[in-house]
Amino acid sequence: MDPYKHRPSSGSNSSFWTTNSGAPVWNNNSALTVGQRGPILLEDYHLIEKLAQFDRERIPERVVHARGASAKGFFEVTHDVSHLTCADFLRAPGVQTPVIVRFSTVVHERGSPETLRDPRGFAVKFYTREGNFDLVGNNMPVFFIRDGMKFPDMVHAFKPNPKTNLQENWRIVDFFSHHPESLHMFTFLFDDVGIPLNYRHMEGFGVNTYSLINRDGKPHLVKFHWKPTCGVKCLLDNEAVTVGGTCHSHATKDLYDSIAAGNYPEWKLYIQTIDLDHEDKFDFDPLDVTKTWPEDIIPLQPVGRMVLNKNVDNFFAENEQIAFCPAISVPAIHYSDDKLLQTRIFSYADTQRHRLGPNYLMLPVNAPKCAHHNNHHDGFMNFMHRDEEVNYFPSRFDPARHAEKVPIPPRVLTRCREKCIIQKENNFKQAGERYRSFDPARQDRFIQRWVDALTHPRVTHEHRTIWISYWSQCDAALGQKLPSRLNLKPSM
């Protein structure tokens, strides 16, 4: 064994206790002292090392998606999509790719109950032959905002009050009263699907718009959808209180126990695609992350299935240290000009470097399974064994060359630089359509959740008037019922 290439793991455990450097430890129960009752000696290196390691076990918590659980499995192509993309892992039916998935809540801290009303993260890392592909989404198909400039403020509004350290509805109501594009997302969050039964019984969505490119270089805008084969199930508010009071990690436990018992969760992957020549034919902007693409106009197309059949071996290594980023893609799956996606491309990688260090992609759970080569050297916690003499490019001493170019069609950009909003905001139509799709009992529960939010003592009459105006523009009947329950007169 080459000791310079050896990576410590549980597979190399010795039969006796050692220090981190491998020295034998003959007593792991007592500190080194002067006699039986004397002071502890600083020279007890094993004690110092043990305490220092313990003091540094925790790493910075994720700003969002702190509470989560991961599982491993595979993705298998079931339908031919080669006419849409030449991505290698989608090349033909039957092709399988290893994956790891992390499910999560979004706003709340690492130890919070998994029964809180909150979006759920649904992030998939594909270990393909052309590098990793991170499809980083949620269990809801839309988002609160369409421009990443607002993201830090939005998260601050959802997070606890910096003075009281309490999450308070008045802050959420106040912030989003300035952002009517959030209404569609709230028809999901304040709907029954706002609290999934567990991770196995929820959908997943790529949320953002991406671009697929085929061998001829023709692009299509695309959205990704995960559908659970066991169906979608949710918890009502009173059920969530009961479940959360019994086990605050119920979703993590359910996922782990199901896989351990051989009841492997499975999702079908579907896509929706739009030809770039048709993107102006709708009453919404296909790059607007606050909108869904109507399935009666843009039907779902089956692609494959994902099965999770293995639990993680170590929660910290494969759940806390796993890092996702929408920028991590593969040839023939490209970004679109979706404003939120464009900002996520930077922000996700940046937060991982803060949380895990500049070499976070070397961690086994994040590293590609395929061969890879570059001149990204050194930095904190770089544990890659390298012995080459040439660390620049190009060189006649290094045979590495440029990869084959992916056929990404050029786009001519000629407009003026400006900070602006999109033209087709259309903030109310889809929110109203979704509300009207609810049965009466479901509508009533939706209204009651808004009544609860708008009756917070810090919510002002102006706030209530604005929200009633918004919901009235979504649905006239909703605009009448909400003020009636609030004992207010509707503004329109």
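Note: Cβ is positioned from N, Cα and C throughout, glycine not excepted.
Every residue here is the original one, so none of the noted swaps is modelled.
Look at Swiss-Prot and you will find His65, Asn138 tagged as active site, backed by sequence analysis. Feature annotation from Swiss-Prot assigns heme binding site to Tyr348; the stated evidence is similarity to another entry. Annotation of the natural variant Ala157 to Val in Swiss-Prot: In strain: cv. W64A; the original residue is retained in the structure shown. In Swiss-Prot, a published natural variant is listed as Ser211 to Thr, annotated In strain: cv. W64A. Swiss-Prot documents Ser329 to Ile as a naturally occurring variant and attaches the note In strain: cv. W64A.
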Counting only residues 6+ away in sequence within the same chain, which have a CB under 8 Å from the CB of Ser211 (variant position)?
Pro219, His220, Leu221, Val222, Ile333, His334, Tyr335, Ser336
Considering only the recorded positions His65, Ala157, Tyr348, which residue has the minimal Cα-Cα separation from Asn138 (active site)?
His65
Closest of the recorded positions to His65 (active site), Cα to Cα, picking from Ala157, Ser329, Tyr348?
Tyr348
Number of other Cβ atoms within 10 Å of the Cβ of the residue listed as 'heme binding site' across all protein chains:
19
About how far apart, in whole Å, are the alpha carbons (Cα) of Ser329 (variant position) and Ala157 (variant position)?
31
Check each residue in the chain of Ala157 (variant position) that is at least six apart in sequence and keep those whose C-beta is under 8 Å from its C-beta; list them in sequence order.
Arg171, Ile172, Asp174, Phe175, Phe176
With every protein chain in view, what's the tally of Cβ atoms within 10 Å of the Cβ of Ser329 (variant position), excluding that atom itself?
21
I'd like the Cβ neighbour count for His65 (active site), meaning other Cβ atoms within 10 Å of its Cβ, all protein chains included.
22
